[in-house]
Amino acid sequence: MTTPSMEDYIEQIYMLIEEKGYARVSDIAEALAVHPSSVTKMVQKLDKDEYLIYEKYRGLVLTSKGKKIGKRLVYRHELLEQFLRIIGVDEEKIYNDVEGIEHHLSWNSIDRIGDLVQYFEEDDARKKDLKSIQKKTEHHNQ
């Protein structure tokens, strides 16, 4: 079972490897704004739990288990960003909002949010209807 912190690391490592082809402790530390020694400790734990293989000074490689969960975590993050955009959350608030909620939702909830995103993406009229409702409620709340 992964903790929210483990998930943040796995997600970041997965994204770095997808983007650069590799992930170094220094890259992970910079991306997560943490000290390299914290990264080393977590990477050793993730190695022990078989999410990745870590060789000091040689970098790290995600195992198939690590890749699978990494892909799912990136999907969850991107889906939540897409959902918040659809419902009209201010762009500058989206990242922090996703970071605040992503670890607290069950995968069942994520799947249902995915259904909602798909529903809105399939027909632009649905997005327009939502915006119309939001305008009415904004008007009533003023």
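Using the three backbone atoms N, Cα and C, a Cβ is placed for every residue, glycine included.
Don't look for the substitutions in this one, it keeps the originals.
Listed in Swiss-Prot:
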DOMAIN    1-63  domain 'HTH dtxR-type'
MUTAGEN   Asp8 to Met  Binds only one manganese ion, in a pseudo-hexacoordinate geometry
BINDING   Asp8, Glu99, Glu102, His103  Cd(2+) 1 binding site
BINDING   Asp8, Glu99, Glu102, His103  Mn(2+) 1 binding site
MUTAGEN   Glu11 to Lys  Retains selectivity for activation by Mn(2+) and Cd(2+) over Co(2+) and Fe(2+). Can bind Mn(2+) in the C site, despite alteration to the A site, and adopt active DNA-binding conformations. Non-cognate ions fail to generate fully active complexes
BINDING   Glu11, His77, Glu99, Glu102  Mn(2+) 2 binding site
MUTAGEN   His77 to Ala  Retains selectivity for activation by Mn(2+) and Cd(2+) over Co(2+) and Fe(2+). Can bind Mn(2+) in the C site, despite alteration to the A site, and adopt active DNA-binding conformations. Non-cognate ions fail to generate fully active complexes
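Structure with Swiss-Prot features highlighted.
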{"residue": "Asp8", "record": "mutagenesis position", "DSSP class": "helix"}
{"residue": "His77", "record": "mutagenesis position", "DSSP class": "helix"}
{"residue": "Glu99", "record": "Cd(2+) 1 binding site", "DSSP class": "helix"}
Given the recorded positions His77, His103, and counting only Cβ atoms in the protein chains shown, which has the most within 10 Å of its Cβ?
His77
Take the domain 'HTH dtxR-type' (1-63) and count its residues per DSSP category (helix H/G/I, strand E/B, coil), listing them in that order.
38 helix, 8 strand, 17 coil
By CA distance, which of the mutagenesis positions (Asp8, Glu11, His77) lies nearest to Glu102 (Cd(2+) 1 binding site)?
His77
I need the CA-to-CA distance for His103 (Cd(2+) 1 binding site) versus Asp8 (mutagenesis position), whole Å please.
9
Using a 10 Å radius around its CB, how many other CB atoms surround Glu11 (mutagenesis position)?
22
If you average the pLDDT over the domain 'HTH dtxR-type' (1-63), what number do you get?
94
I want to check the contact list for Asp8 (mutagenesis position): same chain, sequence separation of six or more, C-beta distance under 8 angstroms. What comes out?
Leu32
Identify all same-chain residues not among Asp8, Glu99, Glu102, His103 whose C-beta atom falls within 8 angstroms of the centroid of the Cd(2+) 1 site's C-beta atoms; report them in sequence order.
Pro4, Glu7, Glu11, His77, Val98, Gly100, Ile101
